[in-house]
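A.B. asks: Swiss-Prot documents Cys44 to Ser as a published mutagenesis change and attaches the note Loss of oligomerization. Loss of oligomerization and dimerization; when associated with S-55. Experimental mutagenesis at this site is recorded by Swiss-Prot as Cys55 to Ser, annotated: Loss of oligomerization. Loss of oligomerization and dimerization; when associated with S-44.
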Amino acid sequence: MDYQQKPPQSSDPSPSPPDRPPGIRSPETPSNNQNNDIEDIMACVTALEAALLPCLPARELQAIDRSPHPSHQIDVERHARDFMEAAKKLQLYFMGLKREDRAPSRAESLKKDIAVMEEELKTKDELIKKHMRLFQESQKLVKEQIEKHRDELEKV
């Protein structure tokens, strides 16, 4: 029997760095550092895929040599597909982490600043109301004192 190591036949080809999976796209920011990080992650996943193809069939081929069942080749293809799916999930996970780690966009930072300013405005409004109430009470006390002094002056 001649066993050549070849990638499994799959209807879903593995993504290469230029062919990103659906939903994965470069960040909107033109930062070369972020693009390089994304390319590094994609290269890592591609390396995982490339590393599996020669190794897994070699192990499985030993089992095939011992057993003449045709189902072993199907097992090799199934293991390879499972690995490819895991590599894609890993890629998506790392891409999600990268999005979380990136700096917030201008719109996000402006929304955050607006929320902070609105909270500060509420606090200052409450302080102004409190001081206005205290000022009005002080005015009332001063008027009462003035009336009291006028009454005393009229008596004299």
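Numbers run from 1 along the shown chain.
Each Cβ is built from the backbone N, Cα and C atoms, and glycine gets one as well.
Original residues fill every noted site, and no substitution is shown.
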A.B. asks: Restricting to the same chain and to sequence separations of six or more, state which residues have a Cβ under 8 Å from that of Cys44 (mutagenesis position).
C.D. replies: Phe94
A.B. asks: What does DSSP say about Cys44 (mutagenesis position): helix, strand or coil?
C.D. replies: helix
